[in-house]
Structures are given as structure tokens and as C-alpha cells.
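Heads up, the thing below is written out as C-alpha cells.
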Amino acid sequence: MNILRKIVKNRKDEDTQKPSPASAPPDDDDLWLPPPEYVPLKEFTSKKNMRNFCINGEVKVCSPNGYSFRILRHILRSFDEIYSGNHRMIGLVKVVIGLALSGAPVPEGMNWVYKLRRTLIFQWADSRGPLEGEELEHSQEITWDDDTEFVGLQIRVIARQCHIQGRIWCINTNSRTCQLWSDMSLKTQMSEEDKDSSLLLE
């Protein structure tokens, strides 16, 4: 197991030294470091900056030659550099992408469409999250192309404040979602007031 971790670490170090995010993705897609342990975010009642948001998320994957999550993960590793929206929404967009892509796709022409409709609870640090009553929306298209492959991602996320009781925003499993979150470097920390909760810092 230690040998595997060293191999993965060395591979990750090599990836970070690559000058261009459009370089070819690694062939060993099964090698990845699991992200920090994600645990359910419990119900909070006394938090002034805790708000429930109804989330609509849609991710379209377009590729004439099919696609693999190896390619998607390669694209999303550089998400911080290519994100074009409101920075207060970047953490939420990352989570929605991960959750949406881990669900069941629906064919739509040449596209595969993943949709997420779920009530999520977030806590932002330093008042960086949405303002009271604010609605956030983000749409973006990301493409990856070389001589052999073309993959396009169309992302649309809408967050509206609502008063429905939410459940969790993260899943403590070694799932495809966690792989995507790990690739996108989602910033979290354990709550000082509740050891069973992870807080979103962005």
C-alpha cells in the first residue's frame, strides 16, 4: 500500500510540473489519491451564516468519439485557472459538478446530460458566500482537444436561497465524485464546533 501511495505521489508531482493543462492525460486512470475524509454536514440551528440553498445543476458532456472520466478529470484538474464566474460560487460549482457527473446520464443527441436537483447546505468562511436573498448563477463551457479526442463540458449551476431542510453536501466514499472533488482541490476543513462536519471554505 505504501508503495502504491509513493507511485501515486510521484505521478501527481509529475502532473503539477506540466506547463500546459491541455497535455495528454495519464493512462493509469486507476491511480489516484483519495481526498480528505468527507462526512455528512449536520443540521445547524444557531449559525447566522448558515443558509439553505436549492440547487439546480446541469452538466452536458459532448464528444463525437465518446468520452471517459479520465479525460473529464484531466480537464477539471485545472478548474481554478479556467473558472470564469463569481469567485464566491466556485466551491459550490465544484461540488455540483462532482455530484452531477456521478449520477446517471441522459442521452441528448451527441450529448450526455447530467442533472442535479437537490437541497444542499453550505457554510462559507469570512462571509465569502452569497449575500442574504442573493441568487447565484454560473454558466461555462470547457473544451479539451488534441489530435485524437474532443470533449466539451457545458456547466450551468443555479443557487437560490430556500427554507427547505437540507441534508448533506458530501459523501464519505471512495466514489467517482470524490475523485473529481480531489482533482478540483475543494477547500474544506473540519468544523471546530462539530467534529462530524466539514465546512466549505470558498
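Cβ atoms are placed via backbone N, Cα and C, with glycine included.
Feature annotations, courtesy of Swiss-Prot:
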- ARG11 to Cys: In strain: Ni-CE and Nishigahara 2001 (VARIANT)
- ASP29 to Glu: In strain: Ni-CE (VARIANT)
- VAL95 to Ala: Complete loss of inhibition of stress granules formation (MUTAGEN)
- VAL95 to Ala: In strain: Ni-CE (VARIANT)
- ILE158 to Ser: In strain: Ni-CE and Nishigahara 2001 (VARIANT)
- THR177 to Ala: In strain: Ni-CE and Nishigahara 2001 (VARIANT)
The rounded CA-CA distance in Å from VAL95 (mutagenesis position) to ILE158 (variant position) is 12
Counting across all protein chains shown, how many other Cβ atoms sit within 10 Å of the Cβ of VAL95 (mutagenesis position)? 25
In sequence order, which same-chain residues at least six apart have a C-beta under 8 angstroms from ILE158 (variant position)? ILE55, ASN56, GLY57, GLU135, LEU136, GLU137
Could you tell me which three-state DSSP class ILE158 (variant position) falls into? strand
